[in-house]
Amino acid sequence: MSGASDFLSKGIDLVQKAIDADTATRYEEAYKLYYNGLDYLMLAIKYEKNPKSKELVKSKFTEYLTRAEQLKDHLEKQAQNKSTAESSVNGSTKAKKSNGDGNGSGDDNDDADTKKLRGALAGAILSEKPNVKWSDIAGLDAAKEALKEAVILPVKFPQLFVGNRKPTSGILLYGPPGTGKSYLAKAVATEANSTFFSVSSSDLVSKWMGESERLVKQLFTMARENKPSIIFIDEVDALCGPRGEGESEASRRIKTELLVQMNGVGNDSQGVLVLGATNIPWQLDAAVRRRFERRIYIALPDVEARTRMFEINIGDVPCECTPHDYRTLAEMTDGYSGHDVAVVVRDALMQPIRKIQQATHFKPVIDETDGKEKLTPCSPGDEGAREMNWMDLATDELKEPPLTIKDFIKAIKNNRPTVNEADIAQHVKFTEDFGQEGN
């Protein structure tokens, strides 16, 4: 609730500034403030739990959106008039010549608009691969196999997918926060020999509200031009929530365009995969849900996956934990998401640093890596203990204490799981009704 109220207060503050600028005829400033405020109001609507409050915010959202679109039209006409005036001063015959008989200005405007839309989407194309391999993801075997079937196989063996046998065109990954949905998408981007478009609702909504549906259309056009391609939409629920009376016209248009493009009406969409991710799949519009042919539940990791997660996250940091210790830690973290385990490991990795900071005594030990004598934190009663602190040590004198299972147990006590039973129950119910297991 505090999140919704924070978004609401920020949105109201920005909208009030927009109204002040609007009244003072500073229309360009007002336009930007309106849309910044609308972004926050949209987030407030998403997280508001009280139905009456939600309806009130929605009605205000629609009112301010209408005014913002009016200002946008006014500013565009103003810019067009200015451009026309400048061209007439600089020689209108030159402009006519470039347009042939002078009737081609509409096409030029269309080209300019298309360039603008493509420019807005340019950042969505991943030119560098994220370097996340399938082996970096613990568990989720069913989800990985489904993604390989939809993404890797059709590119590597196109002869397998002919006639009525076609690869999946829409996959929805859903589950509690921190279970690895976006991480799976990164693995797809790394492993697939395809153009990867990564967008969120803000890329398609908050740039230009009035042109959002054209932005969606251009996204799919670019994907078809560069196929095989993958469109990854994170937090797809923010873009495709259920229909209702309080839904804004802009939101409705975006959703309609997305449905049309995902359906491939009038276009050849073979070779384009839409990959969606959401934490709240039950908030998806039913028609959008149907467009995602496969809906895969990314559940909390089991004990085997958590064991592997501890090993992966520790990496090459010096550690005295045995395979049995990793298993013990995995059993202690039942109910933890992949992100929760990563947080525990990050906390544990800092424990040796904290020992160094808090130590009052250090003793000499031989560093096995270079055979030199160095100093490491110890108890005052240890043999050879010297009273000193870390500030007294030279940079190359310090030998960091190794990680032990005690460091991890302490970190587990400090970091509790972030997913509750009620959230899991909703995902299980959705899976029983519409989805499939991804573990």
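Cβ atoms here come from the backbone N, Cα and C positions, even for glycine.
Substitutions noted, but not modelled.
Copied over from Swiss-Prot:
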type    : residues                                       : note
VARIANT : A4 to V                                        : In allele: CaO19.11814
DOMAIN  : 8-75                                           : domain 'MIT'
VARIANT : G102 to S                                      : In allele: CaO19.11814
BINDING : G175, P176, P177, G178, T179, G180, K181, S182 : ATP binding site
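Features as recorded by Swiss-Prot, highlighted on the structure.
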residue : record           : Cβ within 10 Å
G175    : ATP binding site : 29
P176    : ATP binding site : 23
P177    : ATP binding site : 13
G178    : ATP binding site : 22
T179    : ATP binding site : 28
G180    : ATP binding site : 26
K181    : ATP binding site : 27
S182    : ATP binding site : 16
DSSP helix/strand/coil residue counts for the domain 'MIT' (8-75): 62 helix, 0 strand, 6 coil
Per-residue pLDDT averaged over the domain 'MIT' (8-75), given as an integer: 83
Neighbours of G175, P176, P177, G178, T179, G180, K181, S182 excl. site residues, C-beta within 8 Å of centre, ATP: A277, N279, I298, S337, G338, H339
Assigned element (helix, strand, coil) containing P176 (ATP binding site), judged by DSSP: coil
